[in-house]
Amino acid sequence: MAAAAAVATISAVQVEFLEFPAVVTSPASGRTYFLGGAGERGLTIEGKFIKFTGIGVYLEDKAVSSLAAKWKGKPSEELVETLDFYRDIISGPFEKLIRGSKILPLSGVEYSKKVMENCVAHMKSVGTYGDAEAAAIEKFAEAFKNVNFQPGATVFYRQSPDGVLGLSFSEDVTIPDNEAAVIENKAVSAAVLETMIGEHAVSPDLKRSLASRLPAVLSHGIIV
């Protein structure tokens, strides 16, 4: 009798009309990443929840062994309530690629203003905001100045363990060959992901997705 095929631990995620593939390769970094989780980001306006962005967090394969050491065997219900789990994703010694694709049109200035406000508020709250971070935030703002996001357009954030934040922009979901800006500031880089999945997360949906998907990967490895 033939052995049963291994059950996939990684699959694509659909957020509105946006599909987040299970695995992507970045021509900018030459690395391949698996989809940790994806979810929507929105705001309640006049009593109605409006979805603006779909966010996907992709992780380098070495994230599995790094996270499994502490979190393997933990159920989703526990992980989703555990801030340290998300902080270990944010600060872990592996590369991340965050994809933010627009559901509604948004100017780069509007989008980046909110991201920067959240990042600065977090850094000030934990005491990591100084002159170097202020300069890095200015560079972040400059990168978005001439960008206008139509539905489906995307910003990619590449985060390296040594604190480099690479930004690239696409009119669709194609990862560009070259990055539009590179910001070398560990506190700012970490703050971008912290504001998405940390204590005051802009996407609780993304947090739930990470907590529901990663236990299988940590227990059985990456199976596509």
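Note that Cβ sites are derived from N, Cα and C of the backbone, with glycine treated the same way.
In the three-state DSSP assignment, the secondary structure recorded for Thr53 (substrate binding site) is strand. The Cβ of Thr53 (substrate binding site) has Glu40, Arg41, Gly42, Gly100, Ser101, Lys102, Ile103, Leu106 as same-chain neighbours under 8 Å, each 6 or more residues away in sequence. Look at Swiss-Prot and you will find Thr53, Asn118, Thr195 tagged as substrate binding site, backed by similarity to another entry.
Around the Cβ of Cys119 (mutagenesis position), 25 further Cβ atoms fall within 10 Å across all displayed protein chains. While the structure shown retains the original residue, Swiss-Prot records the mutagenesis experiment Cys119 to Ala with this note: No loss of activity.
It is Thr195 that, of the binding-site residues Asn118, Thr195, has its Cβ surrounded by the most other Cβ atoms within 10 Å. Residues Thr53, Asn118, Thr195 make up the record's substrate site, and a Cβ search at 8 Å around their centroid adds Arg41, Lys114, Val115, Val192, Met196, Val202, Ser203 from the same chain.
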